Amino acid sequence: MPRRSTIALATAGALASTGTAYLGARNLLVGQATHARTVIPKSFDAPPRADGVYTRGGGPVQRWRREVPFDVHLMIFGDSTATGYGCASAEEVPGVLIARGLAEQTGKRIRLSTKAIVGATSKGVCGQVDAMFVVGPPPDAAVIMIGANDITALNGIGPSAQRLADCVRRLRTRGAVVVVGTCPDLGVITAIPQPLRALAHTRGVRLARAQTAAVKAAGGVPVPLGHLLAPKFRAMPELMFSADRYHPSAPAYALAADLLFLALRDALTEKLDIPIHETPSRPGTATLEPGHTRHSMMSRLRRPRPARAVPTGG
C-alpha cells in the first residue's frame, strides 16, 4: 500500500485537464486529499524482517551465510505489502509465512531474501530486479506484490503492467518461478473518502486486470488479491486493517500469503518435481474457533515460534 494518499491531488489534476466542467470535482477531490493526509500516516517504521533459511518443523530461522546450504531460494519483490508493513512480528510477514509453508510441505531448506521496498511502484520493482541481477544469481522462485503505488502516483495502467511483465519475463528467462499478487482494491480503505475512493477502486481494478494479462503473457502466475480479499476487508475492516486503517493487519497478510503460497507451491513443485506433504494447518493459515464459519470473523491466527536468527559460526 502507498505511504500516503496522493490519489486525489493527482486525480484532480487529471480531471481538471479535461475541461472546466470538472472544476467542482477537482475542488472536492483536493479537499478530500487534504483530509486523507490527516488520517493516513506516513510509513516511517521499518517492517520486521527475518531473512534466512527455513526448515520443516517451525524452528527458528537460520541466518544465511555462504557456507549455509539451502535447496530453494525465494525472493520477495514489491512495495510495503510485500515487506509486511504494519506487522508487529516477523512471523506475520508474508515472505516468512510463504517460506515456512514451502519448508513444511516440501521438506526443503528454503532461503528467504526480501528485496521489496516500502513505497515502490512498478518502476521501483524494475530497480529491485536490476539490483538483484547485479549482486548475484536469480532465485529459484519469486513473489511480487505491487500496484497500489502506481495508482496513487497516477502511473499509466498500460505502462505499469508492461513494466511488471518485463520484470517477470527477465526472471522467467533465468529459470525462476514467478507469482504476482496483483493490485489491491483501494476502494476498501474507508480512510479515503468518497468519491475519491470510488476512483481509486476503478483504477485499481483496471490495473489488476492489466497486470493479470501481462503476467500470464510473460510466463508468470497472477493471483488477484484485490478481487479475492476485498469482500473480507469490507465485511471485517476492524480485523483486516492494521492500526493505521490503511495497511493490512496480520490476519489479512496471512490470507494473502496463503493465496500466494498455494500458487507458488504448485508452480514450484511442478518445476522441481518435489513431492508435497500436506500439513493440517499451513503456517499463516487463518483458523476458526468453534461457532465461527469460514465467512465470519476470524478469531485467531495460528503462528509458529518467532523467527529468531541463529548464528551459524564462522
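In case you wondered, yes, glycine gets a Cβ from its N, Cα and C as well.
Keep in mind it's a predicted model, so treat the numbers as computed, not measured.
The active site, nucleophile annotation in Swiss-Prot covers SER80. Reduced to three states, the DSSP call for SER80 (mutagenesis position) is helix.
The annotation active site, proton donor is assigned in Swiss-Prot to ASP244 on the grounds of similarity to another entry. Using a 10 Å radius centred on the Cβ of ASP244 (mutagenesis position) and all shown protein chains, the other Cβ atoms total 15.
Annotated active site, proton acceptor per Swiss-Prot: HIS247, in sequence order. Secondary structure at HIS247 (mutagenesis position), as computed by DSSP, is coil.
Per Swiss-Prot, mutagenesis SER80 to Ala is noted as: Strong decrease in activity. Of all the Cβ atoms in the protein chains shown, 24 others lie within 10 Å of the Cβ of SER80 (mutagenesis position).
Experimental mutagenesis at this site is recorded by Swiss-Prot as ASP244 to Ala, annotated: Strong decrease in activity.
Counting every protein chain shown, the number of other Cβ atoms lying within 10 Å of the Cβ of HIS247 (mutagenesis position) is 27. According to Swiss-Prot, the mutagenesis experiment HIS247 to Ala carries this note: Strong decrease in activity.
Recorded residues ASP244 (mutagenesis position) and SER80 (mutagenesis position) have their alpha carbons 13 Å apart, per Cα-Cα distance.
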